[in-house]
Amino acid sequence: MNYTETVAYIHSFPRLAKTGDHRRILTLLHALGNPQQQGRYIHVTGTNGKGSAANAIAHVLEASGLTVGLYTSPFIMRFNERIMIDHEPIPDAALVNAVAFVRAALERLQQQQADFNVTEFEFITALGYWYFRQRQVDVAVIEVGIGGDTDSTNVITPVVSVLTEVALDHQKLLGHTITAIAKHKAGIIKRGIPVVTGNLVPDAAAVVAAKVATTGSQWLRFDRDFSVPKAKLHGWGQRFTYEDQDGRISDLEVPLVGDYQQRNMAIAIQTAKVYAKQTEWPLTPQNIRQGLAASHWPARLEKISDTPLIVIDGAHNPDGINGLITALKQLFSQPITVIAGILADKDYAAMADRLTAAFSTVYLVPVPGTPRALPEAGYEALHEGRLKDSWQEALAASLNDVPDQPIVITGSLYLASAVRQTLLGGKS
């Protein structure tokens with residue numbers, strides 16, 4: 001297979017399985033020599049912020065001299081971004097070879113059991129674990145797909161577990177309450193393994209407290225055990241002070257905006273420090289400073305054009321939209337235009353309501369390239385917004401009607417990805 005055929009093969013697997021357990025991926029991993037049982041891992045979950053935190057953790061540990069694998073989803077520009085080593089995406093040739101190897105293992109299993117198969121995410125996760133072992137990374141930072149306990153990534157014993165926050169999202173899979181969702185996410189907490197979390201809402205904190213009581217895990221919580229006592233905008237980024245029991249690190253800079261990124265970066269620092277302590281690896285304040293300064297993360301309040309001023313953001317649930325609105329009010333004193341595309345399996349009504357209440361000009365558009373896109377009929381019910389056939393049409397209307405207003409495109413990482421690929425290069 002060539003590269004295009006390889007990516008098409010990966011996407012040919014079913015998206016969901018009838019049962020949410022680890023039997024399929026463990027069977028495939030066993031056929032690959034159980035790479036997930038070898039090496040060191042950091043496991044990261046959370047409704048929002050897990051990608052930003054995982055990215056920053058990897059950058060900080062890379063700055064300390066470690067070779068770091070990073071497994072995330074979804075990709076923004078190219079599939080290869082999902083499996084990176086020292087922030088270099090897996091090369092095309094390496095991806096082709098790795099997929100061929102994992103495919104051969106899968107086909108051997110299917111010769112023994114004709115109806116055996118895995119989901120797309122299970123295949124990619126097994127691929128990531130195998131590739132990281134082949135490249136002998138020092139540590140791999142693994143971002144959960146959805147939830148935690150039954151997620152395909154949850155087949156490892158990490159050095160440290162991370163839970164950024166708990167909010168309502170993926171309710172059909174995880175449940176309709178904070179408590180239910182928190183129980184899924186707390187499923188990555190392992191016996192005796194430290195866990196670093198955000199300042200969780202009370203219902204989620206109660207779940208984690210009960211979990212660590214049974215696992216005997218050390219629990220390090222934002223705003224209790226570590227904090228950001230001081231922060232301010234610094235260009236299109238932030239400068240802040242981090243504090244924990246070891247003292248303060250001042251004037252840290254990160255190229256990310258939004259108050260919630262202060263929490264994510266603090267979680268990343270604390271996680272890296274816990275990892276270093278657990279593995280007796282030297283980690284200096286300068287490593288932390290250098291790693292955070294490099295922690296750009298695409299499609300997270302990312303400015304992709306100055307003239308016109310265009311920002312893309314992957315906020316995809318009501319909690320994420322709340323954080324986005326707060327950040328935009330801090331960033332801009334003038335009116336802004338919002339272009340929002342939301343998936344049908346999200347709480348699109350609440351998201352659209354919050355955006356239209358906060359901003360006078362909101363265009364609603366379909367998310368391209370995914371069967372999960374909200375159909376036009378769903379948008380028509382949201383009468384406050386202006387329905388457009390595409391984000392390109394909404395962008396053109398905004399540039400024509402209010403050419404001097406900043407434009408923010410949000411609602412889904414899939415939409416942010418499509419916009420970024422088109423405006424910054426890649427497929428149209």
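Yeah, the Cβs are placed from backbone N, Cα and C, and that goes for glycine too.
What Swiss-Prot records for G49, K50, G51, S52, N264, R300, D313, G314, A315, H316 is ATP binding site, and it gives a large-scale study or a structure entry as the kind of evidence. Its Cβ taken as reference, D313 (ATP binding site) is surrounded by 26 other Cβ atoms within 10 Å in the chains shown. The DSSP secondary structure for D313 (ATP binding site) is coil.
Cβ neighbour count for E143 (Mg(2+) 1 binding site): 24 (other Cβ atoms within 10 Å of its Cβ, all protein chains included). The annotation Mg(2+) 1 binding site is assigned in Swiss-Prot to S73, E143.
Note: R82 ((6R)-5,10-methylenetetrahydrofolyl-(gamma-L-Glu)n binding site) has non-local neighbours Y71, T72, S73, P74, F75, P89, I124, G128, i.e. same-chain residues 6+ apart with C-beta under 8 A of its own C-beta. Positions annotated as (6R)-5,10-methylenetetrahydrofolyl-(gamma-L-Glu)n binding site by Swiss-Prot, on the basis of a large-scale study or a structure entry: F75, R82, S417.
Sequence annotations record features per position, and here Swiss-Prot assigns Mg(2+) 2 binding site to H170.
Residues within less than 8 Å, Cβ to Cβ, of D151 (mutagenesis position) and separated from it by at least 6 positions along the same chain comprise T45, V144, G145, G187, I188. Mapped onto three states, the DSSP output places D151 (mutagenesis position) in coil. What Swiss-Prot notes for the published mutagenesis of D151 to A is this: 220-fold decrease in catalytic efficiency with mTHF as substrate, but only 4-fold decrease in catalytic efficiency with 5,10-methylenetetrahydropteroyldiglutamate as substrate.
For the mutagenesis of H316 to A, Swiss-Prot gives this note: Loss of activity. The structure shown keeps the original residue.
Under a cutoff of 8 A between CB atoms, and with a sequence separation of 6+ in the same chain, the neighbours of S412 (mutagenesis position) are G314, H316, G341, I342, L343, K346, V367. Under mutagenesis, Swiss-Prot gives S412 to A with this note: Loss of activity.
For the binding-site residues G51, N264, D313, A315, S417, a Cα-Cα cutoff of 10 angstroms around E143 (Mg(2+) 1 binding site) retains G51.
In sequence order, P74, F75, I76, M77, A299 make up the list of same-chain residues 6 or more apart from S417 ((6R)-5,10-methylenetetrahydrofolyl-(gamma-L-Glu)n binding site) whose Cβ falls under 8 Å from its Cβ. In sequence order, N48, W297, A299, G320, L413 are the same-chain residues whose CB sits within 8 A of the CB centroid of G49, K50, G51, S52, N264, R300, D313, G314, A315, H316, the residues recorded for ATP being left out.
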